[in-house]
Amino acid sequence: MATSPQKSPSVPKSPTPKSPPSRKKDDSFLGKLGGTLARRKKAKEVSELQEEGMNAINLPLSPIPFELDPEDTMLEENEVRTMVDPNSRSDPKLQELMKVLIDWINDVLVGERIIVKDLAEDLYDGQVLQKLFEKLESEKLNVAEVTQSEIAQKQKLQTVLEKINETLKLPPRSIKWNVDSVHAKSLVAILHLLVALSQYFRAPIRLPDHVSIQVVVVQKREGILQSRQIQEEITGNTEALSGRHERDAFDTLFDHAPDKLNVVKKTLITFVNKHLNKLNLEVTELETQFADGVYLVLLMGLLEGYFVPLHSFFLTPDSFEQKVLNVSFAFELMQDGGLEKPKPRPEDIVNCDLKSTLRVLYNLFTKYRNVE
């Protein structure tokens, strides 16, 4: 039982001026009223704080704010399933990311007569992922071409994903996809996978920065479906990841002066042909003809006045890896010649990134333009 607080012993006080009786009565009333209001305000604040605390606990598992697909309601007790908030799908940046990735896949697989229209629906069974990886890596995978049953599809998907993970060499916590999530058509998992592939192989595309998806995590508790929402980041600063985050004169040319860009291209074509013509070679397309690294290696030998042994590089590279090795070797020759390490990555050149190729060739032009 609560007890009333005991009164404190009286303490002598200093004399105070006497107030008129009516004013004292008013002060007493207002004091009581003020104390009551203060207590009520404090009680309200405590109540609101308690409610806020309860909401913080309960809201993450609140009733689902939208209608679920019938398949997504078939959960066992305590089973958890994730899905994209339908409202998040209309985000312009997410739409842009999906379009860029779809266009990239279709460009890579143009010779396979494969047209992707929907990432989740077209990639879940592993068929397109297999073809995409084979094309990017120039390696044939030992898997069945056509699979109909779910078991066969998952077996194929397992093989494809294992090979992809082996190539990407990502730490386990960075791998945000698996057989079950991809086969379940998880857009989040498939996007993470495609972004990782495009960045590893230095795809000649520009991914939008800071794309996030609102993900709804659904769980069945005591027979009731409850949910919580989390923000899943798909892309961060893609410029920094690609190694092209520092703007230079070529960024300005591409963005604001296409006419001057054409002049630069013609100047560089004239420069490289002046030397490559000595080997009866000629360049007309800068972005494509330097992509395998062969012309870069030969050009460095001509500029520095030495013969590059043919066993030092791949004269007819037939895989992405061999092309990257060629370009890397050419970069080493440039550094041996006194140039700084090129800012672009070898993969950028192999993927026909024009801006990266121009940067490398312009550095050569600056140093060797007077070489006959």
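Each residue, glycine too, has its Cβ placed from N, Cα and C.
Don't expect the noted substitutions in this model, because it carries the original residues.
On the 0 to 100 pLDDT scale, the domain 'Calponin-homology (CH) 1' (95-202) averages 90 in the predicted structure. Sequence annotations record features per position, and here Swiss-Prot assigns domain 'Calponin-homology (CH) 1' to 95-202 based on sequence analysis.
The domain 'Calponin-homology (CH) 2' annotation in Swiss-Prot covers 262-369 and rests on sequence analysis.
As a published mutagenesis entry, Ser4 to Asp appears in Swiss-Prot alongside the note: Loss of interaction with TESK1, however no effect on interaction with ILK; when associated with D-8.
While the structure shown retains the original residue, Swiss-Prot records the mutagenesis experiment Ser8 to Asp with this note: Loss of interaction with TESK1, however no effect on interaction with ILK; when associated with D-4.
Recorded in Swiss-Prot as a mutagenesis result, Phe271 to Asp carries the remark: Loss of interaction with ILK. Loss of localization to focal adhesions. In this structure, Phe271 (mutagenesis position) is part of a helix by DSSP.
Helix, strand and coil counts under DSSP for the domain 'Calponin-homology (CH) 1' (95-202) come to 74 helix, 0 strand, 34 coil. For the domain 'Calponin-homology (CH) 2' (262-369), residue counts in helix, strand and coil come to 73 helix, 0 strand, 35 coil, using DSSP. Around the Cβ of Phe271 (mutagenesis position), a 10 Å sphere holds 20 further Cβ atoms from the protein chains shown.
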